[in-house]
Amino acid sequence: MKIKDAKKPSFPWFGMDIGGTLVKLSYFEPIDITAEEEQEEVESLKSIRKYLTSNVAYGSTGIRDVHLELKDLTLFGRRGNLHFIRFPTQDLPTFIQMGRDKNFSTLQTVLCATGGGAYKFEKDFRTIGNLHLHKLDELDCLVKGLLYIDSVSFNGQAECYYFANASEPERCQKMPFNLDDPYPLLVVNIGSGVSILAVHSKDNYKRVTGTSLGGGTFLGLCSLLTGCESFEEALEMASKGDSTQADKLVRDIYGGDYERFGLPGWAVASSFGNMIYKEKRESVSKEDLARATLVTITNNIGSVARMCAVNEKINRVVFVGNFLRVNTLSMKLLAYALDYWSKGQLKALFLEHEGYFGAVGALLGLPNFS
């Protein structure tokens, strides 16, 4: 995908996606700076570049996902590396204060942002950091960022992948998928909630539907049920649990399969259905509850996605969003569910930069405001 470079914005180049739970930041680090440019570069710009590229953690909660860095790409006619940084939305005031401390506002830079937080925190950027946000539509940014990242390739690796043999856990393996001809595509964006888009071309897409039961629901319920303190802790607990201790299965009701309607005995008939029994509540572990929560949320997303794919007549479904970060368990569940219930007609696809497409899409909007 070619990005116009007629109008080059002044450095630094950022794109922000301020979500309900996480802030995602894409930062372009130029590597083709001339001696003349370096001489003229103001101290505050050097300070920001050095701070962002020489650290992998910022404060107690900010993290640069080093493994996702895109090296030596060309953007707006400049060569550089693209960095990906995330931190909790509740820590955004600290980020704004850091920008103020590093004299960010003196650089006359353009700050493009998307996500609900671009509206919610606009006043804070202005009053605390003396910064003006240019707000961009989050679904536009999601689609543009996704198509751009897939087009530049992941340092020679495939950006897109799927799970082969999804129905056989011992043979299931991650495999690259060629997305050179991406249309049509159903994009399922799983953040705090879920949005589902039907993409027919780079300019022709629509939001089909969504659900409030997303990553925020998983972490919220897990925190209530298990006392976990973080997404990573919730996933760790889920990986050790058995959801069938909490869920009521078809076989618990029918004694086996419900053959007339093609329902296998292992299918979930009622999520958390076993928790109506006192003895079951007393024997279930926190790990079981975490696993059941993950399975409940993931199965619901998969079910809604499958219905949308059938209605829109699209057979490739790409799942993105930070709910899938370090969450191979859910990815394999989604891959299996789509393959099984569609009788092999639907393919679940995933992307390495799962949660950063909105931030990249915002970055791509820079020339429009320079």
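Every residue, even glycine, has its Cβ placed from backbone N, Cα and C.
No substitution from the list is modelled in this structure, which keeps its original residues.
Sequence annotations record features per position, and here Swiss-Prot assigns active site, proton acceptor to E138 based on experimental evidence. Under the DSSP three-state reduction, E138 (mutagenesis position) is assigned to helix.
S195 (mutagenesis position) carries a strand DSSP state (E or B). Within the same chain, the residues at least 6 positions away from S195 (mutagenesis position) whose Cβ sits under 8 Å from its Cβ are L139, V188, N189, R207, G210, listed in sequence order. What Swiss-Prot records for S192, S195, R207 is acetyl-CoA binding site.
Counted within 10 Å of its Cβ, the other Cβ atoms near G19 (mutagenesis position) come to 26, all protein chains included. Here Swiss-Prot describes G19 to V as a published mutagenesis experiment; the accompanying note says: Loss of catalytic activity.
Under its mutagenesis annotations, Swiss-Prot gives E138 to V the following note: Prevents acetyl-CoA production. A C-beta separation below 8 Å, combined with a sequence spacing of at least six in one chain, links E138 (mutagenesis position) to D17, T114, G115, G116, G358.
Experimental mutagenesis at this site is recorded by Swiss-Prot as E138 to A, annotated: Loss of catalytic activity.
In Swiss-Prot, a published mutagenesis experiment is listed as S195 to V, annotated Retains 30% of wild-type activity. Refractory to inhibition by acetyl-CoA. Exhibits a 10-fold increase in the Km for pantothenate.
With a 10 A radius on its CB, R207 (mutagenesis position) counts 12 other CB atoms from all the protein chains. R207 to A appears in Swiss-Prot as a published mutagenesis result, with the remark: Loss of catalytic activity.
Among the mutagenesis results in Swiss-Prot, R207 to W has the note: Increases affinity for ATP and decreases affinity for acetyl-CoA. Increases acetyl-CoA production. The residue drawn here is the original one.
One mutagenesis experiment catalogued in Swiss-Prot, A267 to F, is accompanied by this note: Loss of catalytic activity but can bind ATP normally. Sequence-distant contacts of A267 (mutagenesis position), defined by Cβ-Cβ distance under 8 angstroms and a gap of at least six in the same chain, are L249, V250. Following the DSSP three-state reduction, the secondary structure of A267 (mutagenesis position) is coil.
Around the Cβ of A269 (mutagenesis position), a 10 Å sphere holds 16 further Cβ atoms from the protein chains shown. Under the heading of mutagenesis, Swiss-Prot lists A269 to F and annotates it as follows: Loss of catalytic activity but can bind ATP normally.
DSSP assigns R207 (mutagenesis position) to a strand in the three-state reduction.
Counting in whole angstrom, G19 (mutagenesis position) lies 8 from S192 (acetyl-CoA binding site) by their C-alpha atoms. The C-beta environment of S192 (acetyl-CoA binding site), restricted to residues of the same chain at least 6 apart in sequence and closer than 8 Å, consists of G19, G20, T21, G214, G215, G216, T217.
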